[in-house]
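As structure tokens, the structure follows; a few thoughts come after it.
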Amino acid sequence: MANPEFYGLSTTTLSGQPFPFKDLEGKAVLIVNVASKCGFTPQYKGLEELYQQYKDRGLVILGFPCNQFGGQEPGDASAIGEFCQRNFGVTFPIMEKSDVNGNDANPVFKYLKSQKKQFMMEMIKWNFEKFLVDKSGQVVARFSSMATPASLAPEIEKVLNA
């Protein structure tokens, strides 16, 4: 059964367009807080490779730029979009820059964190934490920044084959 809490969420794309999560019903979703000036930034390449490998089977990857960790996403929407395209050829959707922790955290991350804690804590610890959501909208896994995109393939396969 579809999860109304997850599919009731919405956000805004980097270009300012509404992005209702109801459009994600029936898809596997990988949600990542991203940054342009982080030691983990090269993960964009692996995320794009995952997207190309699995998008036709129903995987959507959503990147959420965040400047809360070391000020590593200082740019505006146009600078972020240009960086992602020029350096990594990113074609998966990038959302508007937002906080992932604290009172002003994006509601998407408030929800994700409430569903999957990391080491008994809800707080996002750094850029490039990842949440995997199954085709019915259930948060099934959370991965640290250290988890490479390629290492997620077995979990993504499980979700896509379910």
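Count begins at 1; order follows the chain as displayed.
Just so you know, glycine gets a Cβ as well, placed from its N, Cα and C.
For all the noted positions, this structure keeps the original residue and models no substitution.
As written in Swiss-Prot, here are the features:
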type: ACT_SITE; residues: ASN87; note: active site
type: MUTAGEN; residues: CYS38 to Ser; note: Abolishes enzyme activity and severely decreases selenium ion binding
type: MUTAGEN; residues: CYS66 to Ser; note: No effect on enzyme activity
type: MUTAGEN; residues: CYS84 to Ser; note: No effect on enzyme activity
Most Cβ neighbours inside 10 Å, all chains, among the mutagenesis positions CYS38, CYS84: CYS84
For CYS66 (mutagenesis position), nearby residues of its own chain (Cβ under 8 Å, 6 or more apart in sequence): ASN33, VAL34, ALA35, GLU73, LYS97, SER98, ASP99, VAL100, ASN127
Cβ neighbours within the same chain of the residue listed as 'active site' - under 8 Å, at least six residues apart: TYR44
Cα-Cα distance linking CYS38 (mutagenesis position) and CYS84 (mutagenesis position), given in Å to the nearest integer: 13
